[in-house]
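Visitor: Straight out of Swiss-Prot:
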DOMAIN    1-69  domain 'HTH Mu-type'
MUTAGEN   D269 to V  Loss of DNA-protein assembly
BINDING   D269, D336, E392  Mg(2+) binding site
MUTAGEN   G348 to D  Loss of DNA-protein assembly
Amino acid sequence: MELWVSPKECANLPGLPKTSAGVIYVAKKQGWQNRTRAGVKGGKAIEYNANSLPVEAKAALLLRQGEIETSLGYFEIARPTLEAHDYDREALWSKWDNASDSQRRLAEKWLPAVQAADEMLNQGISTKTAFATVAGHYQVSASTLRDKYYQVQKFAKPDWAAALVDGRGASRRNVHKSEFDEDAWQFLIADYLRPEKPAFRKCYERLELAAREHGWSIPSRATAFRRIQQLDEAMVVACREGEHALMHLIPAQQRTVEHLDAMQWINGDGYLHNVFVRWFNGDVIRPKTWFWQDVKTRKILGWRCDVSENIDSIRLSFMDVVTRYGIPEDFHITIDNTRGAANKWLTGGAPNRYRFKVKEDDPKGLFLLMGAKMHWTSVVAGKGWGQAKPVERAFGVGGLEEYVDKHPALAGAYTGPNPQAKPDNYGDRAVDAELFLKTLAEGVAMFNARTGRETEMCGGKLSFDDVFEREYARTIVRKPTEEQKRMLLLPAEAVNVSRKGEFTLKVGGSLKGAKNVYYNMALMNAGVKKVVVRFDPQQLHSTVYCYTLDGRFICEAECLAPVAFNDAAAGREYRRRQKQLKSATKAAIKAQKQMDALEVAELLPQIAEPAAPESRIVGIFRPSGNTERVKNQERDDEYETERDEYLNHSLDILEQNRRKKAI
């Protein structure tokens with residue numbers, strides 16, 4: 001068999017130059033047999049007969065091509081063929097994935113040295129020479145290189161990197177189960193994986209006691225702890241911390257709000273302040289404030305403070321929001337499904353309300369009457385999923401606690417977030433409610449005005465106020481009607497109305513603790529004895545709104561505030577109102593009463609005395625003398641008197657007998 005090779009294929013063979021030009025020069029000088037290669041366009045390509053090459057070069061060329069020349073001809077060198085089932089590639093590369101960075105770097109260091117040694121051996125260089133040459137070039141041990149080379153020979157070349165990974169690290173992490181009796185292992189994990197979260201040291205102490213009792217074979221504490229660390233993390237969290245903590249192992253969803261409009265979606269929640277406040281009724285409490293926040297811009301839109309989270313603070317703060325900013329066409333609200341927030345007065349009629357018994361005839365709640373769509377935060381393992389509401393972040397580190405609870409005006413009243421974090425001046429003072437509410441308003445304003453907010457819409461530059469002002473200008477809203485505003489006010493129980501048109505309202509026990517008298521002249525003529533009153537507890541000395549028991553609006557009533565005994569101006573105002581009432585009443589009488597009493601008398605018909613009726617019974621006349629008639633008349637009178645005495649005596653006897661029987 002004749003073998004023809006190009007000058008490039010001959011380059012770098014033993015005894016030949018390293019370049020094609022050098023090979024051509026040697027070939028011309030030594031007179032190698034050559035020919036022009038066919039099929040080459042645009043020039044001539046020369047190739048040489050392999051028999052013209054020096055013996056060393058020819059042997060290396062044949063070895064490179066997998067052949068060898070003998071006296072009996074050319075033989076193809078047999079190489080081991082690797083079948084797919086010889087080894088598990090996935091398991092091999094899994095070892096690579098589980099290796100440490102240092103193990104992978106070490107494998108990558110040995111890979112080029114092993115590849116170089118393999119190429120030199122394929123070119124016919126002796127094993128000793130090849131390993132020594134490569135080891136000297138890469139500055140590694142020749143014997144170690146030889147071990148690495150034979151280590152990868154049973155794998156395909158693309159898998160050599162994974163095959164070179166040192167498995168000693170993995171072996172150190174594997175604990176032989178033969179050291180640990182299965183019963184002992186089950187005892188340990190049953191003790192360790194409990195909601196009480198016992199310390200591992202104490203679990204191991206109990207394991208040692210049980211092992212001595214039952215003759216179990218157990219490893220050292222460090223080995224057992226490594227075995228515990230190999231347990232599935234999700235399983236450990238679920239058993240020791242609960243389902244709620246397990247759900248937190250899933251990364252939080254990243255949501256965008258860019259597609260929303262300002263005021264299109266709001267969310268609310270209550271925040272318990274860490275401040276002692278002397279409330280309006282004299283009690284020292286930690287008040288709770290309900291906040292409404294715009295989801296897109298994160299601005300706090302409205303709030304109301306109370307002794308607890310209740311329907312009053314929620315509906316009044318909602319009234320503040322819609323009164324100031326209006327109601328968008330596509331309106332959404334997200335709140336927790338708590339007893340205070342998800343009550344029927346606010347959310348009744350919502351199809352997805354899972355609080356209290358839902359009835360088909362439930363009246364629509366105020367949120368739905370305002371055109372809002374209700375959304376509830378999730379409940380996981382009996383606990384709320386707070387990360388679903390952006391307003392929760394306003395209560396976190398650097399939030400409203402820093403702006404309000406730790407304000408210098410409230411120094412000495414701060415309680416700390418928990419009993420373990422009480423300040424040294426804990427309980428020094430309790431601030432008045434007026435001061436606290438003023439500080440709360442200032443803190444919310446500072447919270448909204450701080451620039452450089454790291455939110456999607458602020459971009460690390462703007463404040464919540466800046467973004468809301470920009471986005472709100474592009475939002476279409478409708479202002480609530482007066483009737484809608486009155487619907488959001490607090491409804492009082494039915495109160496009695498006096499004939500003067502005044503009534504007493506005992507309201508605001510939780511918000512103000514007030515008792516006021518209200519009046520409107522229209523109530524005198526409303527024809528009702530009781531009215532239902534709607535009011536704002538923070539405006540009790542202003543106007544309240546009166547409704548009939550079936551919900552029809554009657555009028556507004558103003559508060560009759562007490563005045564000083566020597567207040568002449570108030571006296572003049574009272575006399576002016578008396579004159580006004582007198583004049584208005586006279587005008588009403590004049591308009592209503594259009595005839596006087598004389599005119600009424602003239603219109604009455606003349607009534608004549610009726611004639612005596614005629615008797616239709618005729619008696620028999622028996623004449624007698626006058627003397628006899630008088631005598632008989634006297635006898636009759638005596639008889640009548642005596643008969644009456646007997647009758648009265650008989651009645652007395654009967655009454656006495658009746659009483660005896662009754663006794």
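Each position is counted from 1, following the chain as shown.
Keep in mind that glycine also has a Cβ here, set from the backbone N, Cα and C atoms.
I would like each feature placed in context: is it buried or exposed, what are its neighbours, and how far apart are things?
Guide: Long-range C-beta contacts of D269 (mutagenesis position), restricted to its own chain and to partners at least six residues apart, with a cutoff below 8 Å, comprise W290, F291, I335, D336, K389, V391, E392, F395.
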Visitor: Out of D336, E392, which of the binding-site residues has the smallest number of neighbouring Cβ atoms within 10 Å?
Guide: E392
Visitor: Give me the mean pLDDT over the domain 'HTH Mu-type' (1-69), rounded to a whole number.
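Guide: A mean pLDDT of 76 is what the model gives the domain 'HTH Mu-type' (1-69).
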Visitor: For D269 (mutagenesis position), name the DSSP secondary structure in the helix/strand/coil scheme.
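Guide: In the DSSP reduction, D269 (mutagenesis position) maps to strand.
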